[in-house]
Amino acid sequence: MELLSPKPLCSVVNCEDLEKLDHVSALNELRREQEIFKLLPGIYAHRYDFRRVSPSIINDFEYCPRLLWVQHKLGLKLLSEKSVVSIIRGRILHERYERLLSQYENVVAEYKVEIGDLVGVVDLVIKRGGEYIPVEIKTGFSKEAHKTQLQIYISMLKARFGYLVYRNHVEVVHRNDAALDVLKKIREILSAREAPPAKCNSCIFKPICKNLL
């Protein structure tokens, strides 16, 4: 059997049983997958390859270019205590959804795409009529960074469109090669000697940026 188009996340898998996931359990689960260490109260970190296209690196760019620059210099991805629960909850839902949809003959989970020094892993790919259609699963609210990331994958796969799968709805996103300009801006920031302007306000990571600079 072949899949024509994906359905919303919570119409396919159980989302309710993870609502009571606590911080300690989430942190222990995350530590099973990679080395996580505590930098400051409420702040954790792990090693990260900044060549990889991910919602986190694009989110960081949109949230604060300086934070992205600092993380690159440290070689670390910074996590707030609050975000750890969201990460693990999202990861478990990802796995459940991917496991069910990968049973279709024309669906491939965790599809790696690589062009030059640009590396990405698409959650799901639907093979249809010689075209590879990317599907990204998102457990948070709809964000522009999600759309940008998917458009980058669409361009890399030379597809016409892709799908953003959220908890209760699915969005169709069409190809826009201008999204690749975001990667150019990110590369410029990562290669810069001086930090870009900050947008600190009440950012929890402010002490780390301040200490590095």
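Keep in mind that glycine also has a Cβ here, set from the backbone N, Cα and C atoms.
If you take the C-beta of CYS64 (mutagenesis position) and look for same-chain residues 6 or more apart in sequence within under 8 angstroms, you find ALA198, LYS199, CYS200, CYS203. The note that Swiss-Prot attaches to the published mutagenesis CYS64 to Ala is: Probably no 2Fe-2S center assembly, wild-type nuclease and DNA unwinding.
Here Swiss-Prot flags CYS64, CYS200, CYS203, CYS209 as [2Fe-2S] cluster binding site, drawing on experimental evidence.
According to DSSP, ILE137 (Mg(2+) binding site) sits within a strand segment. What Swiss-Prot lists as Mg(2+) binding site is HIS94, ASP123, GLU136, ILE137.
Reduced to three states, the DSSP call for ASP123 (mutagenesis position) is strand. For the mutagenesis experiment ASP123 to Ala, the note given by Swiss-Prot reads: No exonuclease or endonuclease, reduced DNA unwinding activity.
Where Swiss-Prot documents GLU136 to Ala as a mutagenesis experiment, the accompanying text is: No exonuclease or endonuclease, very little DNA unwinding activity.
Looking at Swiss-Prot, the entry for mutagenesis of PHE141 to Ala says: Increased endonuclease activity.
Record note (Swiss-Prot) on the mutagenesis of GLN149 to Ala: No exonuclease or endonuclease, very little DNA unwinding activity.
Secondary structure at TYR153 (mutagenesis position), taken from DSSP and collapsed to helix, strand or coil, is helix. In Swiss-Prot, the entry for mutagenesis TYR153 to Ala states: No exonuclease or endonuclease, reduced DNA unwinding activity. The structure shown retains the original residue.
The mutagenesis experiment TYR166 to Ala is recorded by Swiss-Prot, whose note states: No exonuclease or endonuclease, reduced DNA unwinding activity. In this view, TYR166 (mutagenesis position) is surrounded by 18 other Cβ atoms within 10 Å of its Cβ, with every protein chain counted.
If you draw a 10 Å sphere around the CB of CYS200 (mutagenesis position), it holds 13 other CB atoms from the protein chains shown. Among the mutagenesis entries in Swiss-Prot is CYS200 to Ala, noted as: Probably no 2Fe-2S center assembly, wild-type nuclease and DNA unwinding.
The note that Swiss-Prot attaches to the published mutagenesis CYS203 to Ala is: Probably no 2Fe-2S center assembly, wild-type nuclease and DNA unwinding. A sphere of 10 angstroms centred on the C-beta of CYS203 (mutagenesis position) encloses 16 other C-beta atoms.
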Cα-to-Cα gap, ASP123 (mutagenesis position) vs CYS209 ([2Fe-2S] cluster binding site), nearest whole Å: 32
PHE141 (mutagenesis position) CB neighbourhood, other CB atoms within 10 A: 8
The one of ILE137, CYS209 whose CB sees the fewest other CB atoms within 10 Å, among these binding-site residues: CYS209
Cα-to-Cα gap, GLN149 (mutagenesis position) vs ILE137 (Mg(2+) binding site), nearest whole Å: 11
CYS64, CYS200, CYS203, CYS209 excluded, remaining Cβ within 8 Å of their centroid ([2Fe-2S] cluster): ARG66, LEU67, ALA198, LYS199, ASN201, PHE205, LYS206
